[in-house]
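Engineer: Quick one: the structure is below, questions incoming.
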Amino acid sequence: SDPDPLQDFCVADLDGKAVSVNGHTCKPMSEAGDDFLFSSKLTKAGNTSTPNGSAVTELDVAEWPGTNTLGVSMNRVDFAPGGTNPPHIHPRATEIGMVMKGELLVGILGSLDSGNKLYSRVVRAGETFVIPRGLMHFQFNVGKTEAYMVVSFNSQNPGIVFVPLTLFGSDPPIPTPVLTKALRVEAGVVELLKSKFAGGS
């Protein structure tokens, strides 16, 4: 989790030039306005016409400067039928979520320490789940209608590492021999997968 705040409010100065390791510099409260504690951004559904059939609406410190130094952030994730939030990791935060509509298969992968086990369940509207920091996880819409969930993190900037994109769309690319050895496949398979994620998409 993030460090404890040292003041009630520290509205992020996103245009500031100062370098800060944890959080952003603070705007003077006289310049912060009166809406820094409120946001309506998650009321709108995202566009799920994407390769994954999902859309993430982020509400971290970059989108909600009032969360600066408070150690929290939120996302809304919308899913088309059959849409997925592909396997990914949040390196800096634990995630807790609630399915608001539809039904999602939520999968959480333990580390080698816990036997590399997959924990999964279909989570329905009104039900919740928790994902420990740093563990790989995914969500998949198993229903016949659109679905969405709202998740919260114990960090103003939880970070995200999409596993497929990281392996096959990095810049510069991971050398193909590394991936053929690690994945135990032929070079042609790796090159095909790289072509699917070219340009970081």
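One is the number of the first residue shown, and numbering goes on along the chain from there.
Note: Cβ is positioned from N, Cα and C throughout, glycine not excepted.
So, quick note: what you're seeing has the original residues, none of the substitutions.
Swiss-Prot feature annotations, pasted as is:
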type    : residues                    : note
BINDING : Asn75, Asn85, His90, Glu95  : oxalate binding site
BINDING : His88, His90, Glu95, His137 : Mn(2+) binding site
DOMAIN  : 40-191                      : domain 'Cupin type-1'
MUTAGEN : Asn75 to Ala                : Impaired oxalate oxidase activity
MUTAGEN : Asn85 to Ala                : Impaired oxalate oxidase activity
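Could you tell me the structural context for the features on the list?
Structural biologist: In sequence order, Asn52, Ser54, Val56, Val77, Phe79, Phe138, Gln139, Phe140 are the residues near Asn85 (mutagenesis position), counting only same-chain partners six or more apart with C-beta under 8 A.
For the recorded site, His88 (Mn(2+) binding site), the DSSP three-state label reads strand.
For the domain 'Cupin type-1' (40-191), the model's pLDDT averages out at 96.
Neighbour density for Asn75 (mutagenesis position): within 10 A of its CB lie 23 other CB atoms from the protein chains shown.
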Engineer: In the same chain, outside His88, His90, Glu95, His137, whose C-beta lies within 8 angstroms of the Cβ mean position for the Mn(2+) site?
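Structural biologist: What remains near the Cβ centre is Ile89, Ile131, Leu135, Met136, Pro158, Ile160.
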Engineer: Would you mind reading off the Cα separation of His90 (oxalate binding site) from His137 (Mn(2+) binding site), to the nearest angstrom?
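Structural biologist: Each residue's Cα considered, His90 (oxalate binding site) and His137 (Mn(2+) binding site) end up 9 Å apart.
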Engineer: Considering only the binding-site residues His88, Glu95, His137, which residue has the minimal Cα-Cα separation from Asn75 (mutagenesis position)?
Structural biologist: Glu95
Engineer: So, in DSSP terms, is His137 (Mn(2+) binding site) helix, strand, or coil?
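Structural biologist: Looking at the DSSP assignment, His137 (Mn(2+) binding site) belongs to a strand.
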Engineer: Taking 10 A as the limit, how many CB atoms besides its own sit near the CB of His90 (oxalate binding site)?
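Structural biologist: Total other Cβ atoms inside 10 Å, all chains included: 24.
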Engineer: Rounded to the nearest angstrom, how far is the Cα of His137 (Mn(2+) binding site) from the Cα of Glu95 (oxalate binding site)?
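Structural biologist: Pair distance, Cα basis, whole Å: 10 Å.
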